[in-house]
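Copied over from Swiss-Prot:
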type    : residues     : note
VARIANT : Ser2 to Pro  : In kidney
VARIANT : Phe61 to Ser : In kidney
VARIANT : Asp71 to His : In kidney
Amino acid sequence: MSGKWISALLLLQISFCFKSGNCGKVLVWPMEYSHWMNIKIILEELVQKGHEVTVLRPSAFVFLDPKETSDLKFVTFPTSFSSHDLENFFTRFVNVWTYELPRDTCLSYFLYLQDTIDEYSDYCLTVCKEAVSNKQFMTKLQESKFDVVFSDAIGPCGELIAELLQIPFLYSLRFSPGYTIEQYIGGVLFPPSYVPMIFSGLAGQMTFIERVHNMICMLYFDFWFQTFREKKWDPFYSKTLGRPTTLAEIMGKAEMWLIRSYWDLEFPHPISPNVDYIGGLHCKPAKPLPKDIEDFVQSSGEHGVVVFSLGSMVRNMTEEKANIIAWALAQIPQKVLWRFDGKKPPTLGPNTRLYKWLPQNDLLGHPKTKAFVTHGGANGIYEAIHHGIPMIGIPLFAEQHDNIAHMVAKGAAVEVNFRTMSKSDLLNALEEVIDNPFYKKNAMWLSTIHHDQPTKPLDRAVFWIEFVMRHKGAKHLRSLGHNLPWYQYHSLDVIGFLLSCVAVTVVLALKCFLFVYRFFVKKEKKTKNE
């Protein structure tokens, strides 16, 4: 009997191969934390379709643990960093952004972050150098005959490995600062007149002053990106490939861009055919809760429950903040499930339970859930959108301020400032979102939009990877603008030529006019003299 089942599974896997073409070999250059959580879902689906997936992993890692999944093949290469060093860096990064950075404009706080961003760039550059300079490691990759490289664009190197292996590659990306990578490499347009820049904190229809702010942010990040790549990355790529090149030129060869967002969160803007928005690909129907959690949820009666989580990267909330939150939660009639890994606050109410981990998606999909208190991470926001749950946003770092600003603009959330938050601020926000049907109505509207797609985001992501493998690329979808220098892309040479033509025409017309004028004036004077 077991032999028949094994044969059936093998036949099923073979059928997947025939359905999508030949089973391929996918090489992956991933990133940590939520980046890995999202990309892993795509990789596991590829394995289910019969493809062989190999994940490149530095010896220093936080989330890239082979023990968590047996379906993926991991290849580890040595690095000079330790996992402890890496975790300390990310913890320091989160703490600086959460507690220290000014929040006035993107210019003020990003200047403070410059050293941290440079440190992250140096880490990525060192890891990349250690990977591509490892001859044994690169020879092994060459001999494996991979069909495609799937990389996270926020951590450069996957495209360099693809170039060295001479195979196509495609990107997964949530965002880059100021959308610089998407704009100048991916060819995605973000007109600052109506599209709020990431890290600007703006959303929706902008006023004149907000458009000025948005334009300044765009110009700043444009300049920042140029200096970011020109200082170290461009010389390294040129040296490695043995020819003059740039990071932007190599990244621009990406066949497809799979952006981990969607139009229920984003605001509309032009995109190219080789860009697809796959936000919420990790969302699934809610599963039954563990018995102890289900019993607690059911004990809430008609009032329902509130789910509270500020993510996996926040671990050292101050005692003062914890007490403010606990007191506010204690005042509402709902039961509260709070993901919190710290000392129990003295003000914690009997309606609130602390958990080091929560089945967040399953709780958000429970019919008794009334609201979700979130830091604004994209994964949590998409789970809330998926299940139609209104939010109280307490953004902490990175793009979370923008995510919550977008949800506020769409009427599905209320924002609370983490640094200045008082007991009454949080309590008022909770009562507003729970008691006002306006927020639930808009959350359900976004949920309807999210579910009403021709194909599921995960299926589209897998399709495009298989598409690139089947056709050895997708160059017919790439904009020809990738082949143009910046002055041609913006038609500055054409504008200059047309202006020159106008100028020459005007000059010739003036000269003709002056010639005619002088001719008749002289003739008239001559006639008078006679």
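Going from the start of the chain as shown, residues are counted 1 onward.
A Cβ is built for glycine as well, from the same backbone N, Cα and C atoms used for every other residue.
Although substitutions are noted, the structure shown does not include any of them.
The most densely surrounded of the variant positions Phe61, Asp71, judged by C-beta neighbours within 10 angstroms, is Phe61. Across the structure, Phe61 (variant position) and Asp71 (variant position) are spaced 19 Å apart at their Cα atoms. When secondary structure is read from DSSP and collapsed to three states, Asp71 (variant position) falls in the coil class.
In the three-state DSSP scheme, Phe61 (variant position) is classed as coil.
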